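**Student:** Quick one: this structure, given as structure tokens, is what I'll be asking you about.
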Amino acid sequence: MSDPEMGWVPEPPAMTLGASRVELRVSCHGLLDRDTLTKPHPCVLLKLYSDEQWVEVERTEVLRSCSSPVFSRVLAIEYFFEEKQPLQFHVFDAEDGATSPSSDTFLGSTECTLGQIVSQTKVTKPLLLKNGKTAGKSTITIVAEEVSGTNDYVQLTFRAHKLDNKDLFSKSDPFMEIYKTNGDQSDQLVWRTEVVKNNLNPSWEPFRLSLHSLCSCDIHRPLKFLVYDYDSSGKHDFIGEFTSTFQEMQEGTANPGQEMQWDCINPKYRDKKKNYKSSGTVVLAQCTVEKVHTFLDYIMGGCQISFTVAIDFTASNGDPRSSQSLHCLSPRQPNHYLQALRTVGGICQDYDSDKRFPAFGFGARIPPNFEVSHDFAINFDPENPECEEISGVIASYRRCLPQIQLYGPTNVAPIINRVAEPAQREQSTGQATKYSVLLVLTDGVVSDMAETRTAIVRASRLPMSIIIVGVGNADFSDMRLLDGDDGPLRCPKGVPAARDIVQFVPFRDFKDAAPSALAKCVLAEVPRQVVEYYASQGISPGAPRPSTPAMTPSPSP
């Protein structure tokens, strides 16, 4: 029985699913010698492109006289799926006390995105000189690993036995508080149990909290347990205390049915009473860790993001030959369709190993019979609608425009259902190998709203997300209904979506913003949607692929 005045300590806000901390381990092979007598003293400097400039993030240690170094110092960086995060790795010779690359110390560099590294787990690239030529046979290998444990939860169940009685006319009303010791040796309250009334042998309710909250993900961090007799005046009577660590708690309950117990000690009684043993015992009956998988767990476990594009070719876009058309192909300024394709697709392509993307159009009359189609391949190859990289999608879009007649209506359900078919097949495998993301670029209100709602509700049960970017100045109020932010979307028959899989964004909100802002907004929800889907299906990530460089360890610096 719990007392309403004894509230549980609230959990701190959960870490944003889109953000994870990644450690990069770096090694090089075959670095150039700057002179014939000595080998280089290499160091790797990591830079991140942020706010239109390259900024140093981390650097490795310096290794002496080594042309194939394996650095021990990891390069840590925050990872965001929705951002491009371009990286540069500069290798330089620090033999003469150099602290940065120069024309005399530069050994080579390479550039890639953080998304490319985490999606492949291990990347090996040639080092390039400042003139763009390869630095001999020099290579750099980068291995990514997510900082683990930050999302895990632990479930604990405690009871006590023969606690001291602190009440004159009844039994104690015990509750327990758990504290973790901070780096400055101060104690921080992390949990308070409910009060069990009039009971010297209380069994407290099981509770669940994050490993980060309990011990800051440090299993050796000291934990302090204090047991009190509740008093409505707020002056609770101290019964006793004990200390432990999460490691000790795990080891003490490792086997089925195994429990761990501690004497509950009141230091004042211990120091004053010769025959004092304890003020009761506290028993840990259950200690289980619940692994909460992250987006990076799935990506590093081999899950590919399958990206599909659908482009609105209805007449409301305007004649492409007119400068006022939303499909105008001006040599001076890319139209909004092209801008959205480049920014959103440019990020998604880093997570697809073959870099081939199906691209469809809807709402146009297409050759040879010029009948209206709502899911035609923009490369006009219905057997193989895939384009090579996002640049191939853009090239197909440019070639497609002069060959079709913009028409209507704006029917979106057919393309959603088309992408749902392979997602349905993927679901049947029961594995986390491919998650589909459909990008719909449209200029107006959906004509087949009822069918679209039905298609989205069906897709919400599949490994699939839908991003809708509204292009132009139309009234998109109906489109926001699909987003599900104001409550679960329902199909016309009243069946609710299993989860929120649609993100709608009007392009005009980002017209004057940096190109990356649009991608940041529309892709921010994808990591959460991926994790939610696989968690709802009870599907764990695949085993991380082997990532340790098979290289001889470098000599100590």
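Residue numbering: from 1, along the chain as shown.
A Cβ is built for glycine as well, from the same backbone N, Cα and C atoms used for every other residue.
Although substitutions are noted, the structure shown does not include any of them.
Feature table excerpt (Swiss-Prot):
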BINDING   Asp167, Asp229, Asp231, Asp237  Ca(2+) 2 binding site
BINDING   Asp167, Asp173, Asp229, Asp231  Ca(2+) 1 binding site
DOMAIN    134-263  domain 'C2 2'
DOMAIN    306-526  domain 'VWFA'
MUTAGEN   Asp35 to Asn  Does not inhibit calcium-dependent translocation to the cell membrane; when associated with N-33; N-93 and N-96
MUTAGEN   Asp93 to Asn  Does not inhibit calcium-dependent translocation to the cell membrane; when associated with N-33; N-35 and N-96
MUTAGEN   Asp96 to Asn  Does not inhibit calcium-dependent translocation to the cell membrane; when associated with N-33; N-35 and N-93
MUTAGEN   Asp167 to Asn  Inhibits strongly calcium-dependent translocation to the cell membrane. Inhibits strongly calcium-dependent translocation to the cell membrane; when associated with N-173. Leads to the constitutive (calcium-independent) attachment to the cell membrane; when associated with N-173; N-229 and N-231
MUTAGEN   Asp173 to Asn  Inhibits strongly calcium-dependent translocation to the cell membrane. Inhibits strongly calcium-dependent translocation to the cell membrane; when associated with N-167. Leads to the constitutive (calcium-independent) attachment to the cell membrane; when associated with N-167; N-229 and N-231
MUTAGEN   Asp231 to Asn  Does not inhibit calcium-dependent translocation to the cell membrane. Inhibits strongly calcium-dependent translocation to the cell membrane; when associated with N-229. Leads to the constitutive (calcium-independent) attachment to the cell membrane; when associated with N-167; N-173 and N-229
MUTAGEN   Lys272 to Ala  Does not inhibit calcium-dependent translocation to the cell membrane; when associated with A-273 and A-274
MUTAGEN   Val282 to Gly  Does not inhibit calcium-dependent translocation to the cell membrane. Inhibits calcium-dependent translocation to the cell membrane; when associated with G-283 and G-284
MUTAGEN   Val283 to Ser  Inhibits calcium-dependent translocation to the cell membrane; when associated with S-282 and S-284
MUTAGEN   Val283 to Gly  Does not inhibit calcium-dependent translocation to the cell membrane. Inhibits calcium-dependent translocation to the cell membrane; when associated with G-282 and G-284
MUTAGEN   Leu284 to Gly  Inhibits partially calcium-dependent translocation to the cell membrane. Inhibits calcium-dependent translocation to the cell membrane; when associated with G-282 and G-283
MUTAGEN   Gln286 to Ala  Does not inhibit calcium-dependent translocation to the cell membrane; when associated with G-287 and G-288
MUTAGEN   Cys287 to Ala  Does not inhibit calcium-dependent translocation to the cell membrane; when associated with G-286 and G-288
MUTAGEN   Thr288 to Ala  Does not inhibit calcium-dependent translocation to the cell membrane; when associated with G-286 and G-287
**Student:** With helix taken as DSSP H, G or I, strand as E or B and everything else coil, how many residues of the domain 'C2 2' (134-263) land in each class?
**Tutor:** 12 helix, 60 strand, 58 coil
**Student:** Can you check how the pLDDT averages out over the domain 'C2 2' (134-263)?
**Tutor:** 91
**Student:** Taking only the recorded positions Asp173, Asp237, Gln286, Thr288, which one has a CA atom nearest to the CA atom of Asp93 (mutagenesis position)?
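**Tutor:** The smallest Cα gap between Asp93 (mutagenesis position) and any of the recorded positions is with Thr288.
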**Student:** Measure from the CA atom of Lys272 (mutagenesis position) to the CA atom of Val282 (mutagenesis position) and give the result in Å, rounded to a whole number.
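**Tutor:** Lys272 (mutagenesis position) has its Cα 22 Å from the Cα of Val282 (mutagenesis position).
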**Student:** Go through the mutagenesis positions Asp35, Lys272, Leu284, Gln286 and tell me which ones have a CA within 10 A of the CA of Asp229 (Ca(2+) 2 binding site).
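**Tutor:** Those close enough: none at all.
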**Student:** Closest to Val283 (mutagenesis position): which of the mutagenesis positions Asp35, Asp96, Asp231, Lys272, going by Cα position?
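**Tutor:** For Val283 (mutagenesis position), the closest Cα among Asp35, Asp96, Asp231, Lys272 is found at Asp231.
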**Student:** Would you mind listing, in sequence order, the residues at least six apart from Gln286 (mutagenesis position) in the same chain with a Cβ closer than 8 Å to its Cβ?
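**Tutor:** Non-local contacts for Gln286 (mutagenesis position): Gln155, Leu156, Thr157, Pro206, Thr253.
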**Student:** So of all those mutagenesis positions, Asp35, Asp96, Lys272, Cys287, Thr288, which one's Cα sits nearest to Asp167 (mutagenesis position)?
**Tutor:** Lys272
**Student:** Determine, using Cα-Cα distances only, which of these recorded positions is closest to Asp35 (mutagenesis position): Asp96, Asp173, Asp237, Leu284, Cys287.
**Tutor:** Asp96
